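Have a look at the structure below before the remarks.
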Amino acid sequence: MKTVFILISMLFPVAVMAQKSVKISDDISITQLSDKVYTYVSLAEIEGWGMVPSNGMIVINNHQAALLDTPINDAQTEMLVNWVTDSLHAKVTTFIPNHWHGDCIGGLGYLQRKGVQSYANQMTIDLAKEKGLPVPEHGFTDSLTVSLDGMPLQCYYLGGGHATDNIVVWLPTENILFGGCMLKDNQATSIGNISDADVTAWPKTLDKVKAKFPSARYVVPGHGDYGGTELIEHTKQIVNQYIESTSKP
């Protein structure tokens with residue numbers, strides 16, 4: 001009987017977490033991480049990779065909302081924004097992309113038409129201009145704290161990785177880190193798309209991330225399941241294995 005009770009107690013938090021997940025369409029699902037933070041997964045076709053699930057985040061404070069990354073297109077982004085409005089009773093006012101790729105800024109055009117303010121690494125802004133993509137309005141170089149009606153969203157550029165311009169966003173009131181595509185999930189075994197990566201800098205960037213956010217409760221990667229700080233070291237192992245395999249004569 002005692003064994004059964006312990007097993008039920010261990011499973012109960014998982015059941016509670018599962019109850020906080022919702023599928024709002026065939027290609028978008030949302031999971032609540034805390035009272036104010038949600039992570040979403042959008043499924044879309046990415047050239048050369050097939051159907052890919054991509055993560056982003058929704059942060060809520062006093063009926064205002066911030067999106068960290070968008071789905072890959074305007075249609076999915078509109079669906080997500082409408083869900084935030086209708087289900088969370090919040091207006092999306094703020095957008096912060098992880099880097100310049102489509103699975104981060106694909107819906108920026110729609111957000112701009114809605115008057116949403118966007119904040120990005122200046123490198124992301126420059127790359128978006130160069131490639132003829134929608135361009136975020138407000139840039140920073142090393143770090144920027146964006147206030148969501150008093151709730152700090154701390155943006156940091158700590159170096160190149162999956163992309164030369166990738167950042168992380170820290171939510172200090174929630175102890176949640178959005179690492180984006182710089183980080184791999186625990187099930188990942190491949191380095192993935194490195195067409196725009198700075199592979200040499202990547203391990204050093206990860207060391208900075210690990211040192212800066214040792215207390216993160218949740219760490220959310222760009223693709224795959226969220227976890228804890230172990231994702232940082234796991235990603236470093238994958239990158240180092242790739243570097244070693246490609247440096248052999």
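Cβ from N, Cα, C; glycine included.
Under the heading Zn(2+) 1 binding site, Swiss-Prot lists HIS99, HIS101, HIS162, citing experimental evidence as support. Per Swiss-Prot, the feature Zn(2+) 2 binding site maps to ASP103, CYS181, HIS223; the stated evidence is experimental evidence. In Swiss-Prot, a mutagenesis experiment is listed as CYS181 to Ser, annotated with the note The overall structure of the mutant is the same as that of the wild-type, however the site of the second zinc ion is unoccupied. According to Swiss-Prot, the substrate binding site annotation covers LYS184, ASN193, on the basis of experimental evidence.
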Using HIS99 (Zn(2+) 1 binding site) as the reference point, find which of the recorded positions CYS181, LYS184, ASN193, HIS223 has the shortest Cα-to-Cα distance to it.
CYS181
Just the number: how many Å between the Cα atoms of HIS162 (Zn(2+) 1 binding site) and ASP103 (Zn(2+) 2 binding site)?
13
Give the distance between the Cα atoms of ASP103 (Zn(2+) 2 binding site) and ASN193 (substrate binding site), rounded to the nearest whole Å.
12
Taking the mean position of the Cβ atoms of ASP103, CYS181, HIS223 as the Zn(2+) 2 site, which residues outside that list, in the same chain, have a Cβ no more than 8 Å away, listed in sequence order?
VAL52, SER54, ASN55, ASN98, HIS101, CYS104, HIS162, GLY180, PRO221, GLY222
Taking the Cβ of HIS162 (Zn(2+) 1 binding site) as the centre, count every other Cβ atom within 10 Å, in any protein chain shown.
30
CYS181 (mutagenesis position): which of the binding-site residues HIS101, ASN193, HIS223 is the nearest Cα neighbour?
HIS223
Indicate whether ASP103 (Zn(2+) 2 binding site) is helix, strand or coil by DSSP.
helix
